[in-house]
Amino acid sequence: MARMGLAGAAGRWWGLALGLTAFFLPGVHSQVVQVNDSMYGFIGTDVVLHCSFANPLPSVKITQVTWQKSTNGSKQNVAIYNPSMGVSVLAPYRERVEFLRPSFTDGTIRLSRLELEDEGVYICEFATFPTGNRESQLNLTVMAKPTNWIEGTQAVLRAKKGQDDKVLVATCTSANGKPPSVVSWETRLKGEAEYQEIRNPNGTVTVISRYRLVPSREAHQQSLACIVNYHMDRFKESLTLNVQYEPEVTIEGFDGNWYLQRMDVKLTCKADANPPATEYHWTTLNGSLPKGVEAQNRTLFFKGPINYSLAGTYICEATNPIGTRSGQVEVNITEFPYTPSPPEHGRRAGPVPTAIIGGVAGSILLVLIVVGGIVVALRRRRHTFKGDYSTKKHVYGNGYSKAGIPQHHPPMAQNLQYPDDSDDEKKAGPLGGSSYEEEEEEEEGGGGGERKVGGPHPKYDEDAKRPYFTVDEAEARQDGYGDRTLGYQYDPEQLDLAENMVSQNDGSFISKKEWYV
């Protein structure tokens, strides 16, 4: 027993020594088995599992390549390549696994016709000497495409008045998918969907969705589509609902213009029903139909000319296998036909947008406001005094008329005749010349006795053209000319002053050509 213990201890030490030798041997860490980390494939398809040995050293000898599957913590051989023994594939892969390029550096295999049981962890192992075994593993996922379909309910859908309970109308199924698919609905209906997942023993999942709603007339002929999304695929299938409902009745034919003696009028009963209405019954609110009125199925004919006895409320009852509903119309008889007024030109041309009408009206209003403002401004400018309203600056005339405006006198004679006994002081001087004695004396005293005869004195000519005097100027002139006699001849050019003067509120006149500061 002691020998066996020593042998066991020696074996353990020898194994440890080999391991340390392999660990410190140069180039050991560069020897790597390369595989794909994960692979996936669909049931019934083929998948290639890559495996290669990288950077082999010349001193390292490869003896065997082995593929294994990890099952419940244990390893199960799948395929083996040995240079001396050849290729060996074990059951249940014998007919479905093959090496593509068997060699000491390439152990790639093909797994054909995938089954759900093929899913799992696969190990690729290279046996080397003296460094030992080198391996890597990959994960294979097997996917199953689901089978999808939609089916409507086998029960008859009937819309009933006052019904609030939702009933099953369609079922969408996505069966045996792996992983499970995503199911949804596409419709305008106001219903609700419920979902259920069933996990099958082989690992696949079946998804079932049921759609429920309250049957109604509005739901009839509406489309309901089932949408299944799986991996990169999208499935869509739809159906059209068939909902039975009782008739919805309307009466047509009365246009509001039934008048005396009108001919060839009728009423038609229209029933929206599923299945279609099979029976129609006409009555009036009073009971029986008037004389001259005949019912033929869904049409009510009025024979002969219209008279007042045909006025009243007419009722049509329509019946189908689901139920009976009625509709009514009130008929009025007038003495004369109603003739609508012809449409306006603008209406015939089409409605004018409100924005255009508002824009045109606003533009016209703006133009009127601007024109009115200009007119008011011009009138104020014409009738308003622009000068200084100080009490010191009153406006006087030029001494020959009130407020500075020359009066429109008839032309004066060139030579005025005075009696011989007239006072010399009252006689005017020669027309066209100066008539003031003091001015003559000033001219004689200061000007050497020379004076121009036959024309106005320059000073008086200048004063005559002035439209006004200030208060100071007026007082000064009153001192100098108060005792003198006017002998000035009117100049025709001064008559134009009246055309250029504007009347003021205080009775005075202001020239339009002057600005007063």
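Counting begins at 1 with the first residue displayed.
Every residue gets a Cβ built from N, Cα and C, even glycine.
The domain 'Ig-like V-type' annotation in Swiss-Prot covers 31-141.
Residues annotated as domain 'Ig-like C2-type 1' in Swiss-Prot: 149-238.
Taken from Swiss-Prot, the feature domain 'Ig-like C2-type 2' applies to 247-334.
Swiss-Prot gives this note for the published mutagenesis LYS61 to Ala: Does not affect interaction with herpes simplex virus 1/HHV-1 and herpes simplex virus 2/HHV-2 glycoprotein D. Taking a C-beta cut-off of under 8 angstroms and a sequence separation of 6 or more, LYS61 (mutagenesis position) has the following same-chain neighbours: THR128, PHE129.
There are 13 other CB atoms within 10 A of the CB of THR63 (mutagenesis position), with all protein chains counted. Quoted from Swiss-Prot, the note on mutagenesis experiment THR63 to Ala is: Does not affect interaction with herpes simplex virus 1/HHV-1 and herpes simplex virus 2/HHV-2 glycoprotein D.
Proximity of GLN64 (mutagenesis position) to non-local residues of its own chain (separation of 6 or more, Cβ distance below 8 Å) is seen for ILE80, TYR81, ASN82, PHE126, ALA127, given in sequence order. Record note (Swiss-Prot), mutagenesis GLN64 to Ala: Does not affect interaction with herpes simplex virus 1/HHV-1 and herpes simplex virus 2/HHV-2 glycoprotein D. The unchanged residue is displayed.
Annotation of the mutagenesis experiment ILE80 to Ala in Swiss-Prot: Decreased interaction with herpes simplex virus 1/HHV-1 and herpes simplex virus 2/HHV-2 glycoprotein D. Around the Cβ of ILE80 (mutagenesis position), the number of neighbouring Cβ atoms within 10 Å comes to 20.
Quoted from Swiss-Prot for the published mutagenesis ASN82 to Tyr: Impairs interaction with herpes simplex glycoprotein D. Decreases susceptibility to infection by herpes simplex virus. DSSP assigns ASN82 (mutagenesis position) to a strand segment in the three-state reduction. Counted within 10 Å of its Cβ, the other Cβ atoms near ASN82 (mutagenesis position) come to 14, all protein chains included.
The annotation that Swiss-Prot gives for the mutagenesis experiment SER84 to Tyr reads: Impairs interaction with herpes simplex glycoprotein D. Decreases susceptibility to infection by herpes simplex virus. Within the same chain, no residue at least six positions away from SER84 (mutagenesis position) has a Cβ under 8 Å of its Cβ.
According to Swiss-Prot, the mutagenesis experiment GLU125 to Ala carries this note: Does not affect interaction with herpes simplex virus 1/HHV-1 and herpes simplex virus 2/HHV-2 glycoprotein D. Impaired homophilic interaction in cis and cell adhsion activity; when associated with A-63-64-A and A-133. Listed in sequence order, VAL33, VAL65, THR66, TRP67, GLN68, ASN133, ARG134, GLU135 are the same-chain residues at least 6 apart in sequence whose CB falls under 8 Å from the CB of GLU125 (mutagenesis position).
The number of other Cβ atoms within 10 Å of the Cβ belonging to PHE129 (mutagenesis position), over all protein chains shown, comes to 11. For the mutagenesis result PHE129 to Ala or Ser, the note given in Swiss-Prot is Abolished interaction with herpes simplex and pseudorabies glycoprotein D. Decreases susceptibility to infection by herpes simplex virus.
Taking all protein chains in view, 13 other C-beta atoms sit within 10 angstroms of the C-beta of ASN133 (mutagenesis position). Here the residue is the original one, while Swiss-Prot reports the published mutagenesis ASN133 to Ala with the comment Does not affect interaction with herpes simplex virus 1/HHV-1 and herpes simplex virus 2/HHV-2 glycoprotein D. Impaired homophilic interaction in cis and cell adhsion activity; when associated with A-63-64-A and A-125.
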